[in-house]
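Per Swiss-Prot, active site, proton acceptor is recorded for Asp153, and the stated evidence type is sequence analysis. Feature annotation from Swiss-Prot assigns ATP binding site to Ile22, Gly23, Lys24, Gly25, Ser26, His27, Gly28, Tyr29, Val30, Lys51. As annotated by Swiss-Prot, domain 'Protein kinase' applies to 16-298. A natural variant is reported in Swiss-Prot for this position, Val40 to Asp, and the note states: In strain: cv. Bla-10, cv. Bl-0, cv. Can-0, cv. Cnt-1, cv. Cvi-0, cv. Di-G, cv. Ema-1, cv. Ka-0, cv. Kas-1, cv. Landsberg erecta, cv. Lip-0, cv. No-0, cv. Pa-1, cv. Petergof, cv. Sei-0, cv. Sorbo, cv. Tac-0 and cv. Tsu-0. Under its natural variant entries, Swiss-Prot includes Gln45 to Arg with the note: In strain: cv. Bla-10, cv. Bl-0, cv. Can-0, cv. Cnt-1, cv. Cvi-0, cv. Di-G, cv. Ema-1, cv. Ka-0, cv. Kas-1, cv. Landsberg erecta, cv. Lip-0, cv. No-0, cv. Pa-1, cv. Petergof, cv. Sei-0, cv. Sorbo, cv. Tac-0 and cv. Tsu-0. Looking at Swiss-Prot, you'll find the natural variant Asp80 to Asn noted as follows: In strain: cv. Bla-10, cv. Bl-0, cv. Can-0, cv. Cnt-1, cv. Cvi-0, cv. Di-G, cv. Ema-1, cv. Ka-0, cv. Kas-1, cv. Landsberg erecta, cv. Lip-0, cv. No-0, cv. Pa-1, cv. Petergof, cv. Sei-0, cv. Sorbo, cv. Tac-0 and cv. Tsu-0. Here the residue is the original one, but Swiss-Prot notes a natural variant at this spot, Tyr114 to His: In strain: cv. Bla-10, cv. Bl-0, cv. Cal-0, cv. Can-0, cv. Cnt-1, cv. Cvi-0, cv. Di-G, cv. Di-1, cv. Ema-1, cv. Ka-0, cv. Kas-1, cv. Landsberg erecta, cv. Lip-0, cv. No-0, cv. Pa-1, cv. Per-1, cv. Petergof, cv. Sei-0, cv. Sorbo, cv. Su-0, cv. Tac-0, cv. Tsu-0 and cv. Yo-0. As a natural variant entry, Thr126 to Ala appears in Swiss-Prot alongside the note: In strain: cv. Di-1. Listed in Swiss-Prot as a natural variant, His142 to Asn is described as follows: In strain: cv. Bl-0, cv. Cnt-1, cv. Ema-1, cv. Ka-0, cv. Kas-1, cv. No-0, cv. Sei-0 and cv. Tac-0. In Swiss-Prot, a natural variant is listed as Asp177 to Glu, annotated with the note In strain: cv. Bla-10, cv. Bl-0, cv. Can-0, cv. Cnt-1, cv. Cvi-0, cv. Di-G, cv. Ema-1, cv. Ka-0, cv. Kas-1, cv. Landsberg erecta, cv. No-0, cv. Pa-1, cv. Petergof, cv. Sei-0, cv. Sorbo, cv. Tac-0 and cv. Tsu-0. According to Swiss-Prot, the natural variant Ile237 to Met carries this note: In strain: cv. Sorbo. According to Swiss-Prot, the natural variant Leu269 to Gln carries the annotation: In strain: cv. Bla-10, cv. Bl-0, cv. Cnt-1, cv. Ema-1, cv. Ka-0, cv. Kas-1, cv. No-0, cv. Pa-1, cv. Sei-0 and cv. Tac-0. Val297 to Met appears in Swiss-Prot as a known natural variant, with the remark: In strain: cv. Can-0, cv. Cvi-0, cv. Di-G, cv. Landsberg erecta, cv. Lip-0, cv. Petergof, cv. Sorbo and cv. Tsu-0. Listed in Swiss-Prot as a natural variant, Ala301 to Glu is described as follows: In strain: cv. Can-0, cv. Cvi-0, cv. Di-G, cv. Landsberg erecta, cv. Lip-0, cv. Petergof, cv. Sorbo and cv. Tsu-0.
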Amino acid sequence: MKEFDYDKLVTAIDRFSPSKLIGKGSHGYVYKALLHHQDVDETRQRVVAIKTPSSLSPSSPSSSSSSKSEQTKKLENEIDVMSSLPYHPHVLSFLGHAEKKLMVVEYMPNESLYQLLHVSTDPLPTWLKRIEIALQIASAVHFLHEHGIIHRDIKSENILFDSNWEAKLADFGLAVDFGGDKKIRPAPAGTIGYLDPCYTLPENLSMKTDVYSYGVVLLEIVSCRKAIDVSRSPASIVDWAVPLIKEGRIGEICGGGGGGSGVFRGMSLRLLRMAARCVSSDVESRPCFGEITAEIVACLAEPLKSLPLWMSVLRRVVKLKRRKKRLRETLTWPGQTCRVW
């Protein structure tokens, strides 16, 4: 993993200047920075994000020594987990660290899924784009599970977008390496509304814990409703959506984009039934991410069956051209190669 000079990173964010601050979390601050490095005969530049424990920032409220230690441990854990993973197009790319106090990751200019669905005044993404986002995140979590990592904090705020509006899973502060013989079981943690209600004891942690959280995100994507909305009754998206799914009232769930009608109705019903399985109180009945990704791929193909042959072919050609426009660009840092999509 690449190690950066601590002082150079601090200088790049103007010594934790508020003008460079782009995000705050419960355990850390995120700053935007422009880094330079010498590559053969030229100096290359890259915009990155630098994450710090909030205790390092002069503008952060004073906190106890135990709180500072907890923040530092979470960042160190995030660095350890992310540095152990190979590249995946829908997992935020780790670029390096400085003394395990500052973490450098790729910069994501288009904010989060939460912002897109619940805050932005721009039109919602199309129905198919929203389901494509759901597939991208499912593939990311499937990748993590194949490498023995349980994320433990899957939520719309931790799904970020790059310049091409490709979704990437971020924030590995609570992630656990569950691979091999490690089987680390920390105390339950996560975000209310996304946290698996069956995860009440350390020994209850499993890959299905992430499945529940993903199911909440999938309901959020389909309905455009928040995971917890105290202005509504019931406040929980799960308590609201699951009874409607069981009754087949999908038109009352799908938010924007025509997901509940026309050629998308069959797709919507399949997705919502799968979401209901993800958030089931019967942990063993929840699907694994291999099954989830396969089902979403099948759902995305469903509307094409209803189209005339020439439209299906045209759609595939257009999609192929769009993919070619997003050919991978390789950026080489000293000691590391990182592809940006």
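Quick reminder: no glycine exception, Cβ is built from N, Cα and C everywhere.
Fair warning: this is a prediction, and the values are worked out from it, not measured in the lab.
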Mapped DSSP class for Val30 (ATP binding site), helix or strand or coil: strand
Residue from Gly28, Gln45, Leu269 whose C-alpha is spatially nearest that of Thr126 (variant position), among the recorded positions: Leu269
Sparsest-packed among the recorded positions, when each Cβ's other Cβ atoms within 10 Å are tallied, from Ile22, Val30, Ile237, Leu269, Val297: Val297
Pairwise CA distance, Asp80 (variant position) versus Val297 (variant position), rounded so that it is a whole Å: 32
His142 (variant position) versus Lys24 (ATP binding site) - Cα distance in angstrom: 27
Per-residue Cβ crowding (10 Å cut-off), top of recorded positions Asp80, Asp153, Asp177: Asp153
Which same-chain residues, if any, lie at least 6 apart from Gly28 (ATP binding site) yet have Cβ under 8 Å of it: Lys51, Thr52, Pro53, Ser54, Gln71, Lys74, Leu75, Gly173
Rounded to the nearest Å - Cα separation of Gln45 (variant position) and Val30 (ATP binding site): 19
Least Cβ-crowded entry, counting other Cβ within 10 Å, from the variant positions listed as Gln45, Thr126: Gln45
Reported mean pLDDT - the domain 'Protein kinase' (16-298): 90
Proximal but sequence-remote residues of the same chain as His142 (variant position) (Cβ under 8 Å, at least 6 apart): Phe289, Gly290, Ile292, Thr293
